[in-house]
Amino acid sequence: MLDFFTIFSKGGLVLWCFQGVSDSCTGPVNALIRSVLLQERGGNNSFTHEALTLKYKLDNQFELVFVVGFQKILTLTYVDKLIDDVHRLFRDKYRTEIQQQSALSLLNGTFDFQNDFLRLLREAEESSKIRAPTTMKKFEDSEKAKKPVRSMIETRGEKPKEKAKNSKKKGAKKEGSDGPLATSKPVPAEKSGLPVGPENGVELSKEELIRRKREEFIQKHGRGMEKSNKSTKSDAPKEKGKKAPRVWELGGCANKEVLDYSTPTTNGTPEAALSEDINLIRGTGSGGQLQDLDCSSSDDEGAAQNSTKPSATKGTLGGMFGMLKGLVGSKSLSREDMESVLDKMRDHLIAKNVAADIAVQLCESVANKLEGKVMGTFSTVTSTVKQALQESLVQILQPQRRVDMLRDIMDAQRRQRPYVVTFCGVNGVGKSTNLAKISFWLLENGFSVLIAACDTFRAGAVEQLRTHTRRLSALHPPEKHGGRTMVQLFEKGYGKDAAGIAMEAIAFARNQGFDVVLVDTAGRMQDNAPLMTALAKLITVNTPDLVLFVGEALVGNEAVDQLVKFNRALADHSMAQTPRLIDGIVLTKFDTIDDKVGAAISMTYITSKPIVFVGTGQTYCDLRSLNAKAVVAALMKA
């Protein structure tokens, strides 16, 4: 089974190409041109590229190159004959067009060689099946005939080799004892201390002697290692007659030092935060500058190098192969041509956690974009669709509006008012944790932060924010900022109106001169009407500068449902004429999904809003900005 067969001129014009199993022959052919033809390494007509074996034939008279590719694990004996037959027939059939040796004549020439090639391929395959009848192998040709006869004879009373090896240690203990022998079985000459040779009636081959010498050498050194191991074990003193008590896994612990809880503690005071490991809390990296998200790995780097090979080849061809860059247009794409490829792409996107409806819409958009487009000769339907899909995904992840919080905060400072950010989302996605990360990032950039605890529903929500505030205060104490308090928690306990607490927090921040107010809200499901009404009221009354939706990178179809219903609820329950909707997205738990990054596509596609932050860990420095190309590369990785 052939992957491809192509015929092109040394000027770079593809005259004819047959696509078999392989999706595209561009990469292997470019590698052949760069590594073999341009380097004048044509001594061998075979070349291996990744999983393919390429065989080629040069026609120096007409400046043609014939290349065939197939899987390197296959042994196709008819390939050489096929290349010769194709070369001969193609040259004779199109001699007139080829002899003109001009690019225009080759462009205008019609090389309808498909039927002839299939006929030659069928004849070559049939000829390879006609072989001489196989004969049965003789005993002299077998491996058993090459072994010495002595090695296949088992003497009565002789133990097999494996049992003899296992019983060597037991027999060594009995050696040197004064008692009578435990057995009277005859010992073969090869296992006794007697020399083995013709004088004892045993003849061994040269290979058998070498093998026995090797075994004796290994046994001598093995005994030395056993003695050294025994000596090291015996060095450790052991108490005789005493047995260490067994410690059960779930049996508790009776150690007094472990059970003693009477030591004084600070019970969560700020002094306890100062004694904690600051580096462990802070994490590694520069907190003031957001790094781009990196989704690559060692496999991705290798794939990236392979993907850059065709482009590098195009830059180095020059001269003789300078016209290789898509001068010939072969066919225009239709929906029937792209149907099977788009089905595979859709399944691939769904497997990478893209919502099913959005995957269908993306493939439909690509089909509309490519319908009627003319492909290049070396371009296949798969490569063309994949390239168009990649461009569409990058465009989706780069929306028109870009959220620059630092610039907006500086603008709010000039107006002498705090910059207000509200966090919303479903339960358990990490709103409070990522609020603390963003607080640390703002503190590293020199802005003071007031955290408003407006989650008055979940037990422990205020205590969680108090812990983050204490740790952030330890990282940025007032002493480092001229006595100015950089981070503070504003809370009114549980059961209060969240909108009223947010309003008081904003007024407090304005009076105390805080730069940013981060409002934490309670987690709520998108179908909970009372809680969604309370959220819409909070946003309408306080009019924050930025509304961030916090979502997990683990969700698939659920992401679409969450965002659609959140926006719908904010619009339905808002009392303003122009309701305030979600402005941006914070994508959390991105370090747990490997390359299944489809949630980023789903959330951005459904809202047309940017992903402002990406959470990648559990320390304050584990905050990244989205790199669209890295996400798309991870998404398209097979």
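For all residues, glycine too, the Cβ spot is worked out from N, Cα and C.
Quick caveat, the model's predicted, so the values are computed rather than measured.
Residues or ranges marked as GTP binding site in Swiss-Prot: 425-432, 520-524, 588-591. Under DSSP, Lys431 (GTP binding site) is assigned to a helix (H, G or I) in the three-state scheme. For Lys431 (GTP binding site), other Cβ atoms within 10 Å of its Cβ number 25.
Quoted from Swiss-Prot, the note on the mutagenesis of Arg407 to Ala is: Reduced SR compaction. Impaired interaction with SRP. Impaired detachement from ribosome. Does not impair GTP hydrolysis by the SRP-SR complex. DSSP assigns Arg407 (mutagenesis position) to a helix. Other C-beta atoms found within 10 angstroms of the C-beta of Arg407 (mutagenesis position) number 10, with every protein chain shown included.
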CB within-chain contacts under 8 A for Gly428 (GTP binding site), separation at least 6: Gly523
